[in-house]
Each structure stands twice: as structure tokens, then as C-alpha cells.
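Single-structure report; data block below.
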Amino acid sequence: MSPCGRARRQTSRGAMAVLAWKFPRTRLPMGASALCVVVLCWLYIFPVYRLPNEKEIVQGVLQQGTAWRRNQTAARAFRKQMEDCCDPAHLFAMTKMNSPMGKSMWYDGEFLYSFTIDNSTYSLFPQATPFQLPLKKCAVVGNGGILKKSGCGRQIDEANFVMRCNLPPLSSEYTKDVGSKSQLVTANPSIIRQRFQNLLWSRKTFVDNMKIYNHSYIYMPAFSMKTGTEPSLRVYYTLSDVGANQTVLFANPNFLRSIGKFWKSRGIHAKRLSTGLFLVSAALGLCEEVAIYGFWPFSVNMHEQPISHHYYDNVLPFSGFHAMPEEFLQLWYLHKIGALRMQLDPCEDTSLQPTS
């Protein structure tokens, strides 16, 4: 038995001893006995773990420093893990090869709903994953406020393949910090509902907004939740009808589910992983080199100065939906072992930039 197993058994026995000591001659009701068993089993399976708070994490990063050296062995080992668990090369997107006509699939974010691939959806899929694999040098760009005044735009645009999250603004006021290049951009159905009224009245506005992404793939989780399917299909038809440069790819729910299980087995307990972690996971399986930017979910920067939540606004997410500190710690670990590079310091000297 492992030391962890022995410790858990000792914890359970200790709890039983406390109950016996406090109630030496008291017989617990049947319901209370069952509840005690459930609690003790829970403690055995999920021992108590306290996640470091924001200040502790920031201090830990400062103490360890951001110095980095690429570890080809670690990168290959993690890529192999991604291939074994999730097969991003074949399952990253819905294709005619992995989603044939008549196949039944489950929504990855709902347990009660499934769907069947019919002619109306099958015709929207590419024959296979449309990338020349492996991708060489990838940049995954989050939207964290740490990017503001970072001067990382040029470095980001030097990557061969740039992935971005949730249709971020790329206007000229931001390009010095976040770049302008993109090959793949995610778009959650919730964004289509909130910003573009489900494309019921604002198709032109949507098409105009998409032009900044040039020839990017628009990656959408159309089959994660049943409510997301219709908005995602509208995006596909809208861009197709106007002959837009962008191409819609639908995330394969089996891939998303596998990624979720992979990270849950490594200690991330959340209702759902963030879009950023999904993208980084895919990049680690598809790319030879991965650098990530804007993945800093804290309210202060590396100099412990206050920063906005996003580089373009300070709108906070709903609490409890994602486990951002846990995700950060996992990515920070991959940075420290050299499997990916996490950019936290400014890329260029921005001290002479005028303040806004």
C-alpha cells in the first residue's frame, strides 16, 4: 500500500476513534450511521487539500523566478500523454473521418442529451483535421490583464501558429501587446448570444467584427451543450453565406470530454475547464513548441501592482465555474519542467511608453 493510502486509512481510523471516544455507549440512528460512512469514504477518496491563496501563489512565482529552459524530453513526454488520452491530431475537431453519418454522440457538457450525425451536420465537417501536423512553433494567447503594456505583440506574431480565446479585440491599440496574427480563434456560443443577439438581427455587425481574424479557423463547441448547437450553426452559415475568409471548425465533444477527464485526474476540480486550458492542451498535442501568453488569473502583476482582469476590460468571470488558480498551477508546473514556456514578464521595455 502506498504512503498516501496508509495516511488516508489512518485518517479514517482516527475519525472513527474520535466518534467512539465522544459517544462510547451511544448507538447512532441508521441514517446518521450511513452519513458517517459516506463522510469517511469521502475523506478516504478525497483527502483535504488547501489550495494556496492568490498572494501565496504570486509570492511562490516571484521566489522561483521565470527563468526558463526548454526540455525536449518533457515536451515529448507530455505530447505522448495527450496523444494517448485524447488524440488531438484526429479528434480536435469534428471531421467526416471521426464523425461519420449516422453516428450517435453525447454532448460533453450534458449527461442527458445525445445527437446523431445526419446529412445537415455531416456536410459541414472537413474531411480530416485541416492542419499540417505537427505544427512547429505555437503561441496560445489568453486574455489576461498581464498582457497590457507587455510589448509581446511582435513575439506572438513570430509564431507559426497563433491560437486565441473567445473572439478577443485585436484593434491597433492592442497589437503592440497582443499581436495581430491568428490562425485559430475560439468562439463560445454564449458570446454569440450576448454580443450578437444569436445572429438574429446583427449578421452584418458580426461579419464585420470577424474580418480582423483574417483567414483564421473559428473553433466552436457546438456540441458541448444543447443550447450551443443552434448559435454555432448560425455562425457557420453566416460566414459561409457571405464568403468570409474564416472557416468554422466544431470541437469534437469526445475530445473535450477526454481533456476534462485528463485534468480532473491531475487535481483540477471545476464545473468546466477554461477555454484557455483546452487550447493549451490541444497545442501541447499538436505543436512541437508551445509558448503561452496572458495566462495569469490574478489581480496583481509580477511586481505586485494591480492589473485588470483582461487586457481590454476588467469584467470578472462568474465565480465557481472555472478553477483558474488550479489551472495556473498546472501550467506553471509545465513551464518549470520545460514542457512549455509561460510568458509573465514584459517582452520589451515598456517603461518609456506613455500612460493611457
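The count begins at 1 with the first shown residue.
Glycine residues also receive a Cβ, built from the backbone N, Cα and C atoms like all the rest.
Unsubstituted: the structure retains its original residues.
Annotated features in Swiss-Prot:
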BINDING   Asn143, Asn166, Ser274, Thr275, Gly276, Trp296, His310  CMP-N-acetyl-beta-neuraminate binding site
MUTAGEN   Asn188 to Asp  Enzyme activity is 42% of the wild-type. A 2.5-fold increase in Km value for CMP-N-acetyl-beta-neuraminate. A 2.3-fold decrease in Vmax for both CMP-N-acetyl-beta-neuraminate and ganglioside GM3
MUTAGEN   Pro189 to Ala  Enzyme activity is 91% of the wild-type
MUTAGEN   Ser190 to Ala  Enzyme activity is 33% of the wild-type. A 2-fold increase in Km value for ganglioside GM3 and 1.25 fold increase in Km value for CMP-N-acetyl-beta-neuraminate. A 3-fold decrease in Vmax for both CMP-N-acetyl-beta-neuraminate and ganglioside GM3
MUTAGEN   Arg272 to Ile  Enzyme activity is 19% of the wild-type
MUTAGEN   Arg272 to Lys  Enzyme activity is 98% of the wild-type
MUTAGEN   Arg272 to Ala  Enzyme activity is 20% of the wild-type. A 10-fold increase in Km value for ganglioside GM3. A 5-fold decrease in Vmax for both CMP-N-acetyl-beta-neuraminate and ganglioside GM3
ACT_SITE  His322  active site, proton donor/acceptor
Seminar exercise, completed: Expressed in Å to no decimal places, the gap between the Cα atoms of Asn188 (mutagenesis position) and Asn166 (CMP-N-acetyl-beta-neuraminate binding site) is 6
Problem set entry | Integer Å distance between the CA atoms belonging to Arg272 (mutagenesis position) and Asn143 (CMP-N-acetyl-beta-neuraminate binding site) | 18
Exercise. At its widest, how many Å does the recorded CMP-N-acetyl-beta-neuraminate site span between Cα atoms of Asn143, Asn166, Ser274, Thr275, Gly276, Trp296, His310?
Worked result: 16
Exercise. Among the recorded positions Arg272, His310, which residue has its Cβ surrounded by the fewest other Cβ atoms within 10 Å?
Worked result: Arg272
For this session: Sort out for me which one of Pro189, Gly276 has the most neighbouring CB atoms within 10 A, since those are the recorded positions we care about.
Result: Gly276
Seminar exercise, completed: Listed in sequence order, the residues of the same chain lying six or more positions from Trp296 (CMP-N-acetyl-beta-neuraminate binding site) whose CB sits under 8 Å from its CB are Gly142, Gly144, Gly145, Ile146, Phe328, Leu344
Exercise. Could you tell me the C-alpha distance between Thr275 (CMP-N-acetyl-beta-neuraminate binding site) and Ser190 (mutagenesis position) in angstrom, no decimals?
Worked result: 12
Seminar exercise, completed: Least Cβ-packed of the binding-site residues Asn143, Asn166, Ser274, Thr275 (other Cβ atoms within 10 Å) is Asn166
Exercise. Rounded to the nearest angstrom, how far is the Cα of Arg272 (mutagenesis position) from the Cα of His310 (CMP-N-acetyl-beta-neuraminate binding site)?
Worked result: 20
Exercise. Rounded to an integer, what is the Cα-Cα distance in Å between Gly276 (CMP-N-acetyl-beta-neuraminate binding site) and Ser190 (mutagenesis position)?
Worked result: 16
